[in-house]
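J.: For reference, Swiss-Prot lists these features for the protein:
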| type | residues | note |
| --- | --- | --- |
| DOMAIN | 29-129 | domain 'Cystatin' |
| MUTAGEN | Gly29 to Ser | 1000-fold reduction in inhibitory activity tested on papain |
Amino acid sequence: MVHSQLPVAAPLRLLCALLLLPLATMIPGGLSPRSVTDPDVQEAAEFAVQEYNALSANAYYYKQLRIVEAQSQVVTGAKYYLTMELMKTKCAKTTGKPKVYKEIQNCELPPKAQQEKLTCRFQVWSCPWLQKIELTKMSCN
């Protein structure tokens, strides 16, 4: 009697495993593509530009040209993975109060021959209910 149940049990287990396979590939906390026009993505991008300028040793501000790609990950809050193009402006960093994002975006660009464009990858963590936002990773080239 045991032998007659084995052939049925094995295919049944295989069928169950195959049915559960799509669920196993949808891992909580995985990366999801986001629209570059999404308001949350825009907010994370603005923060990344401000932080880049605050941390950069460059004497001039860089402004956002465009968001190339955006992804997010659900963590405690949300983590945004952004690929962005930044351009060096004519606005010099001076001592005193640093410029905010909107002021930086209004800075003029140098003539085409003198323009310096960067492609940057930023990771921004946002937790709105704690009113926290942090730049967790940055690399530009």
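Each residue, glycine too, has its Cβ placed from N, Cα and C.
Remember, it's a predicted structure, so these values are computed and weren't measured experimentally.
Are these features on the surface or tucked inside, and what touches them?
T.: Over all protein chains present, the Cβ of Gly29 (mutagenesis position) has 8 other Cβ atoms lying within 10 Å.
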J.: Could you give me three numbers for the domain 'Cystatin' (29-129), the DSSP helix, strand and coil residue counts?
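T.: Tallied per class, the domain 'Cystatin' (29-129) gives 27 helix, 46 strand, 28 coil.
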